[in-house]
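What Swiss-Prot annotates here:
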type: ACT_SITE; residues: His112; note: active site, tele-AMP-histidine intermediate
type: BINDING; residues: Asp43, Ile44, Asn99, Gly105, Gln106, Ser107, His112, Leu113, His114; note: AMP binding site
type: DOMAIN; residues: 18-126; note: domain 'HIT'
type: MUTAGEN; residues: Cys38 to Ala; note: No effect on its ability to convert adenosine 5'-O-phosphorothioate into 5'-O-monophosphate
type: MUTAGEN; residues: Cys84 to Ala; note: No effect on its ability to convert adenosine 5'-O-phosphorothioate into 5'-O-monophosphate
type: MUTAGEN; residues: Ser107 to Ala; note: No effect on its ability to convert adenosine 5'-O-phosphorothioate into 5'-O-monophosphate
type: MUTAGEN; residues: His114 to Asp; note: Nearly abolishes its ability to convert adenosine 5'-O-phosphorothioate into 5'-O-monophosphate
Amino acid sequence: MADEIAKAQVARPGGDTIFGKIIRKEIPAKIIFEDDQCLAFHDISPQAPTHFLVIPKKHISQISAAEDADESLLGHLMIVGKKCAADLGLKKGYRMVVNEGSDGGQSVYHVHLHVLGGRQMNWPPG
């Protein structure tokens, strides 16, 4: 977890990201779901027994940069996350998280929804 915080402290918006490369299939990912709006794939550094990301194909650097026109797309990410969680057998529950900015732990500046499950989540999360 400390590595992710360190990455977030130096990450900055702008330019291409690893997620853009995954969307364009330039680098491999364990894809769970894909449609014309988004892509869901397993996290390469899982923080729970099940940990996947749902990302929009449209580049939005962070939630604070989202526009009103992105409302439907952002809602779609949550619905896809819910469906993928069900497909992966997360019957007892799961957590959805979006990190915003360096203090929020955002290490990749392309909006992404984390879905974590397969164990009891702790509270508070931070």
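Backbone N, Cα and C atoms are what each Cβ position is placed from, and that goes for glycine too.
From a predicted model like this one, the values you see are computed outputs, not experimental measurements.
Locations of recorded Swiss-Prot features on the structure.
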{"residue": "Cys38", "record": "mutagenesis position", "Cβ within 10 Å": "22"}
{"residue": "Asp43", "record": "AMP binding site", "Cβ within 10 Å": "17"}
{"residue": "Cys84", "record": "mutagenesis position", "Cβ within 10 Å": "20"}
{"residue": "Asn99", "record": "AMP binding site", "Cβ within 10 Å": "19"}
{"residue": "Gln106", "record": "AMP binding site", "Cβ within 10 Å": "23"}
{"residue": "Ser107", "record": "mutagenesis position", "Cβ within 10 Å": "19"}
{"residue": "His112", "record": "active site, tele-AMP-histidine intermediate", "Cβ within 10 Å": "26"}
{"residue": "His114", "record": "mutagenesis position", "Cβ within 10 Å": "20"}
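Checking each of the mutagenesis positions (Cys38, Ser107, His114) against Asn99 (AMP binding site), the C-alpha distance stays within 10 Å for Ser107, His114.
Of the recorded residues, His114 (mutagenesis position) and Asp43 (AMP binding site) place their C-alpha atoms 8 Å from one another. With respect to Cys38 (mutagenesis position), the closest of these recorded positions in Cα terms is Cys84, chosen from Cys84, Gln106, Ser107. Summarised by DSSP class, the composition of the domain 'HIT' (18-126) is 29 helix, 25 strand, 55 coil. Spacing of Ser107 (mutagenesis position) relative to Asp43 (AMP binding site) is 13 Å (Cα to Cα, whole number).
Counting only the Cα atoms, the space from Cys84 (mutagenesis position) to the residue listed as 'active site, tele-AMP-histidine intermediate' is about 15 angstrom. Counting only the Cα atoms, the space from the residue listed as 'active site, tele-AMP-histidine intermediate' to Gln106 (AMP binding site) is about 9 angstrom.
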